[in-house]
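Colleague: Swiss-Prot lists these features:
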type     : residues                                                   : note
DOMAIN   : 18-109                                                     : domain 'PB1'
DOMAIN   : 166-419                                                    : domain 'Protein kinase'
BINDING  : L172, G173, H174, G175, N176, G177, G178, T179, V180, K195 : ATP binding site
ACT_SITE : D283                                                       : active site, proton acceptor
MUTAGEN  : S311 to D                                                  : No change in activity
MUTAGEN  : T315 to D                                                  : No change in activity
Amino acid sequence: MLWLALGPFRAMENQVLVIRIKIPNSGAVDWTVHSGPQLLFRDVLDVIGQVLPEATTTAFEYEDEDGDRITVRSDEEMKAMLSYYYSTVMEQQVNGQLIEPLQIFPRACKPPGERNIHGLKVNTRAGPSQHTSPVVSDSLPSNSLKKSSAELRKILANGQMNEQDIRYRDTLGHGNGGTVYKAYHVPSGKILAVKVILLDITLELQKQIMSELEILYKCDSSYIIGFYGAFFVENRISICTEFMDGGSLDVYRKIPEHVLGRIAVAVVKGLTYLWSLKILHRDVKPSNMLVNTSGQVKLCDFGVSTQLVNSIAKTYVGTNAYMAPERISGEQYGIHSDVWSLGISFMELALGRFPYPQIQKNQGSLMPLQLLQCIVDEDSPVLPLGEFSEPFVHFITQCMRKQPKERPAPEELMGHPFIVQFNDGNATVVSMWVCRALEERRSQQGPP
């Protein structure tokens, strides 16, 4: 059996190993190891001890190809586990599959108490048997777990995401101020989306933007896109986020109301979450609403960084067609301005066209200010009642009131009959619609 183990071990000598330590009832912690084949049983127990300091752990388990749990209590059993895992990784690489972390399950552990261990990352570059300490790893943070502010500083200081670890694949789209790519993160084996924005700003402003982006690590909502990190290379900022295989809503045609209702619920919940953190989105529009084939709906590109918002505005001159009248007029911006943008976005998604026919959005949503003056001067557009339900028409009408204070507050949005009607957790409706739309798009494009 020894010669069988040598092949995978030698092949994986320079490969980063990510061990996912499963915590009972509390999620998981990822541990990145740069000397995987030399890893000893005691090394793993030491790290488990850091993750679960209140428990006594003498062994751990992993799952084989049949899903059976195999116990590891010694270096010999540790080598057998690594050999099995590396063989699996080599098969995944040959088949072009994504590499999954090695999952282990600590044994004889008491559940951890209320401690701030969520999102802990451990990174060891040391040789075997050397004790490790919790520092930031190269693996992607789990966007379902919150991070402490101390860890955030480590993440940004250690450059968790960097260009050398990213392989760009396809161009997903060109937004206002940047290009979005589908990319592969080598250390973790994850697919992600990377938005690259060219900015003519000073090094000091770059540092301020990175500091402001820290709050994205604290976002813990299933309706907000997962944020993995950001970095500057010269005058380009790259923002790395979760990849959504359905893309943004601006590329879809007219959306049926029963689908749009479920999407609206998710968007309102996402906005309400941001507002609870005192974050204004500032750029609510269909291209910043993402969907996937699982039926999830998530918001992206919200204005957590004032400096980034201002820098993009200075670099890319124009006015957003989804802006509320008070923003176009240069007045104060608030939650109610986001609500207007919510209303005009869903009106467009329902109609299949921009609600103001005199405004042509063929060249994107940025345009000269004078073209948008009609939004300030004219009455708000209204949906035809015979074509849509009364609750939906009322929802849009309320969101698009010209006076900001007359628009619904966050709690009023969640309690609106249109939102209540579709707040049933039925992701299957959105999933089926996304899958069908993607299939139609592929059939129209024909074979490559």
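Backbone N, Cα and C atoms are what each Cβ position is placed from, and that goes for glycine too.
Sequence unchanged from the original; the noted substitutions are absent.
Please situate the listed features within the shown structure.
Modeller: Sequence-distant neighbours of H174 (ATP binding site): residues of the same chain at least 6 apart with a C-beta under 8 Å from its C-beta are V180.
When secondary structure is read from DSSP and collapsed to three states, D283 (active site, proton acceptor) falls in the coil class. Sequence-distant neighbours of D283 (active site, proton acceptor): residues of the same chain at least 6 apart with a C-beta under 8 Å from its C-beta are D301, F302, G303, V309, N320, Y322, S341.
The Cβ of S311 (mutagenesis position) has L199, I201, L205, I209 as same-chain neighbours under 8 Å, each 6 or more residues away in sequence.
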Colleague: Which Cβ among the binding-site residues (L172, V180) has the fewest C-beta neighbours inside 10 Å?
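Modeller: Among the binding-site residues L172, V180, the sparsest Cβ neighbourhood within 10 Å belongs to L172.
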Colleague: Would you mind pulling the DSSP three-state label for S311 (mutagenesis position)?
Modeller: helix
Colleague: Per DSSP, how many helix, strand and coil residues does the domain 'PB1' (18-109) have?
Modeller: 34 helix, 28 strand, 30 coil
Colleague: For G178 (ATP binding site), just count the other CB atoms lying within 10 A of its CB, please.
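Modeller: Result for G178 (ATP binding site): 22 neighbouring Cβ atoms inside 10 Å.
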